[in-house]
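Structure first, then comments.
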Amino acid sequence: MTSKQYSVKLTSDFDNPRWIGRHKHMFNFLDVNHNGKISLDEMVYKASDIVINNLGATPEQAKRHKDAVEAFFGGAGMKYGVETDWPAYIEGWKKLATDELEKYAKNEPTLIRIWGDALFDIVDKDQNGAITLDEWKAYTKAAGIIQSSEDCEETFRVCDIDESGQLDVDEMTRQHLGFWYTMDPACEKLYGGAVP
């Protein structure tokens, strides 16, 4: 991950209205019961149970993925049985992003990479170490966040840093880190028009 093509903007932009809007959009998307609060229970249900069950993960893959989701959102301060409102959620994201960027700068494993490894293992159906556009489309359909084929293809294009026509976990980690943590311009349109 030290290659120049995988370098990422390492400074946060927490006051950027677009960064805040991006996270507010996801907060609302992940608020399964629409009560204005979310909990780790909802995150695991949405990010793990629904998605992974729709992708045919093995029990081992499902457990690994669930553990990664728990650790990731736990890093943002979320807990089972505890509802988090928007102000606490965004503050948790700031802490998570700061911690993750420090790890990334030191070439240490990040929670987003650990989650990416777990998800990649499930999405990469032929286990060749790369995700094809068809595999990506199957995942985005199961996740429900990207609805249009155009947005799915745009996401794939943005993540395909080396322009190989396939995605590897390093590319995915780099682009998601830049999109969710720092507003890196190279990551714009990561979700097409599905996420601001």
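Even glycines carry a Cβ here, placed using N, Cα and C.
Just the original residues are modelled here, none of the noted substitutions.
G36 to R appears in Swiss-Prot as a mutagenesis experiment; the accompanying note says: 100% activity loss. According to Swiss-Prot, the feature domain 'EF-hand 2' maps to 54-108, an assignment based on a curator's inference. Among the sequence features in Swiss-Prot, the mutagenesis site H65 to F is noted as follows: 100% activity loss. What Swiss-Prot records for D124, D126, N128, E135 is Ca(2+) 2 binding site. Where Swiss-Prot documents G129 to R as a mutagenesis experiment, the accompanying text is: 51% activity loss. The feature domain 'EF-hand 4' is assigned by Swiss-Prot to 147-182. The note that Swiss-Prot attaches to the published mutagenesis C152 to S is: 33% activity loss. According to Swiss-Prot, the mutagenesis experiment C152 to R carries the following note: 52% activity loss. Quoted from Swiss-Prot, the note attached to the mutagenesis of C159 to S states: 41% activity loss. Annotation source Swiss-Prot lists Ca(2+) 3 binding site at D160, D162, S164, Q166, E171. Under its natural variant entries, Swiss-Prot includes S164 to N with the note: In aequorin-3. In Swiss-Prot, a published mutagenesis experiment is listed as G165 to R, annotated No activity loss. Here Swiss-Prot describes C187 to S as a published mutagenesis experiment; the accompanying note says: 71% activity loss.
On the structure: features taken from Swiss-Prot.
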residue	record	CB count, 10 Å
D126	Ca(2+) 2 binding site	9
N128	Ca(2+) 2 binding site	10
G129	mutagenesis position	10
C152	mutagenesis position	22
C159	mutagenesis position	21
D160	Ca(2+) 3 binding site	19
D162	Ca(2+) 3 binding site	13
S164	variant position	10
Q166	Ca(2+) 3 binding site	19
E171	Ca(2+) 3 binding site	21
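Rounded to a whole number, the distance between the Cα atoms of Q166 (Ca(2+) 3 binding site) and D124 (Ca(2+) 2 binding site) is 11 Å. Note on E135 (Ca(2+) 2 binding site): other Cβ atoms within 10 Å of its Cβ, all shown chains, come to 21.
Reduced to three states, the DSSP call for E171 (Ca(2+) 3 binding site) is helix. The Cβ of C187 (mutagenesis position) lies under 8 Å from the Cβ of V158, Q175, H176, G178, F179, each on the same chain and at least six residues away in sequence. Spatially close to H65 (mutagenesis position) yet at least six residues away along the chain are S48, I52, A57, W115, A118, L119, I122, judged by Cβ distances under 8 angstroms. Within 10 Å of Q166 (Ca(2+) 3 binding site), as judged by C-alpha distances, no recorded positions are found among G36, D126, C152. Same-chain residues with CB within 8 A of the center of the D160, D162, S164, Q166, E171 CB atoms, the Ca(2+) 3 site residues themselves not counted, are A130, C159, I161, E163, G165, L167, D168. Cβ proximity to the Ca(2+) 2 site centre (mean Cβ of D124, D126, N128, E135, cutoff 8 Å) flags the following additional same-chain residues: V123, K125, Q127, G129, A130, I131, T132. In terms of DSSP secondary structure, the domain 'EF-hand 4' (147-182) contains 25 helix, 1 strand, 10 coil.
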